[in-house]
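Colleague: Annotation source Swiss-Prot lists domain 'GST N-terminal' at 3-87. Under the heading of mutagenesis, Swiss-Prot lists Tyr9 to Phe and annotates it as follows: Greater than 10-fold decrease in activity. Quoted from Swiss-Prot, the note on mutagenesis experiment Lys15 to Glu is: 10-fold decrease in substrate affinity and 20-fold decrease in activity. Positions annotated as glutathione binding site by Swiss-Prot: Gln58, Val59, Gln71, Ser72, Asp105, Lys117, Thr121. For Gln71 to Glu, Swiss-Prot lists a mutagenesis experiment annotated as follows: 3-fold decrease in substrate affinity and 2-fold decrease in activity. Marked as domain 'GST C-terminal' by Swiss-Prot on the basis of sequence analysis: 89-211. For Cys101 to Ala, Swiss-Prot lists a mutagenesis experiment annotated as follows: 2-fold decrease in substrate affinity. While the structure shown retains the original residue, Swiss-Prot records the mutagenesis experiment Tyr211 to Phe with this note: 2-fold increase in activity.
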Amino acid sequence: MGDNIVLYYFDARGKAELIRLIFAYLGIEYTDKRFGVNGDAFVEFKNFKKEKDTPFEQVPILQIGDLILAQSQAIVRYLSKKYNICGESELNEFYADMIFCGVQDIHYKFNNTNLFKQNETTFLNEDLPKWSGYFEKLLKKNHTNNNNDKYYFVGNNLTYADLAVFNLYDDIETKYPSSLKNFPLLKAHNEFISNLPNIKNYITNRKESVY
């Protein structure tokens, strides 16, 4: 981009982690500015909202030079288009976005369980296996059609949908380590993504966070 890039978020994975994974995969340098979430540390975030012209007074915020971008999903789509990881065709771009939207649905349910202690039994017995089955089926269809040893959800190359699914299960497995045991392709996909050199390096050196 040429401009200085700063990602503003809390000291957590949360809604910024997929953006960080995209930067890691692409090898893009940026400043990962994290706000504390407790006590006096939270004052810094309040001051930030006053100083920056943020559209919704929320983070994540991606600043590129003088440009201020808000809303995590919009930022992800913007970066994926700019760096050509959104799909090789108009239809593949749709499929990548479709999977990305599905990830948001189940990630929301996980967050309700993990952060707000809601409906854990329903999540584990119904939501998680149901959505994992959806993703397994989609991955199997694309993997079979392409007949290779790489695991992509869309087409023959990595898209942000792959990183989104990886981020979802990377998050879920911090609390439920055996969540992929009945979904061999999803498990292989996550292992494949986690072993991509830039992703592996990022995860190895990633700062531990509360959520």
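Glycine residues also receive a Cβ, built from the backbone N, Cα and C atoms like all the rest.
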Colleague: Within 10 Å of the Cβ of Asp105 (glutathione binding site), how many other Cβ atoms can you find? Include all protein chains, please.
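Modeller: Summing over all protein chains shown, Asp105 (glutathione binding site) has 11 other Cβ atoms within 10 Å.
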Colleague: Counting across all protein chains shown, how many other Cβ atoms sit within 10 Å of the Cβ of Lys117 (glutathione binding site)?
Modeller: 8
Colleague: Rank the recorded positions Val59, Cys101 by the number of other Cβ atoms within 10 Å of each Cβ, and give the residue at the low end.
Modeller: Cys101
Colleague: My understanding is the cutoff is Cβ-Cβ under 8 Å with a sequence separation of 6 or more in the same chain; which residues meet that for Gln58 (glutathione binding site)?
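Modeller: For Gln58 (glutathione binding site), the qualifying residues are Ala70, Gln71.
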Colleague: Tell me whether Tyr9 (mutagenesis position) sits in a helix, a strand or coil according to DSSP.
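Modeller: The residue in question, Tyr9 (mutagenesis position), is strand (DSSP, three-state).
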Colleague: On a C-alpha basis, identify the one among Tyr9, Lys15, Cys101, Tyr211 that is nearest to Thr121 (glutathione binding site); the candidates are the mutagenesis positions.
Modeller: Tyr211
Colleague: Just checking a number: largest C-alpha distance across Gln58, Val59, Gln71, Ser72, Asp105, Lys117, Thr121 for the glutathione site, rounded to a whole Å.
Modeller: 31
